[in-house]
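Q: Can you keep this structure in mind? I'll have questions shortly.
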Amino acid sequence: MPMFIVNTNVPRASVPEGFLSELTQQLAQATGKPAQYIAVHVVPDQLMTFSGTNDPCALCSLHSIGKIGGAQNRNYSKLLCGLLSDRLHISPDRVYINYYDMNAANVGWNGSTFA
């Protein structure tokens, strides 16, 4: 159930076609979880600053049942910062990503939970 959320001040018009699909496929590969369970939410046009400037930036979160931890998070950070840099032109030093290891009983889907 990985869910990746990107809040950014990058304009909607600058988000390339296929970016969400690319994030989905890359996260499926990185987490080892099926793409059918991965949700991606990109929220452009946000009023945001980072280091006191309005240059492109992003505040992100990755939620997952398992597959969250030290070495894994470093790999995700490298992957996701790379994609945000390549596709949205956001410098990696202007991105924060928070990681959340979710309890399966606390994640609802399809009328039930993952527990």
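Keep in mind that glycine also has a Cβ here, set from the backbone N, Cα and C atoms.
Don't look for the substitutions in this one, it keeps the originals.
Here's the feature list from Swiss-Prot:
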{"type": "MUTAGEN", "residues": "Pro2 to Gly", "note": "Loss of tautomerase activity, reduced activation of intracellular signaling pathways, and reduced interaction with CXCR2 and COPS5"}
{"type": "ACT_SITE", "residues": "Pro2", "note": "active site, proton acceptor"}
{"type": "BINDING", "residues": "Lys33, Ile65, Asn98", "note": "substrate binding site"}
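Let's see these features in context: how buried, what's close, how far.
A: Around the Cβ of Pro2 (mutagenesis position), a 10 Å sphere holds 24 further Cβ atoms from the protein chains shown.
In sequence order, Met1, Pro2, Leu27, Ser64, Lys67 are the residues of the chain that are 6 or more apart from Lys33 (substrate binding site) and have a CB within less than 8 Å of its CB. DSSP assigns Lys33 (substrate binding site) to coil, not to a helix or a strand.
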Q: Are there any residues in the same chain, six or more apart in sequence, whose C-beta is under 8 angstroms from the C-beta of Asn98 (substrate binding site), and if so which?
A: Cys60, Ser61, Leu62
Q: So the record assigns Lys33, Ile65, Asn98 to substrate. If I measure every Cα pair among those residues, what is the longest distance in angstrom, as a whole number?
A: 19
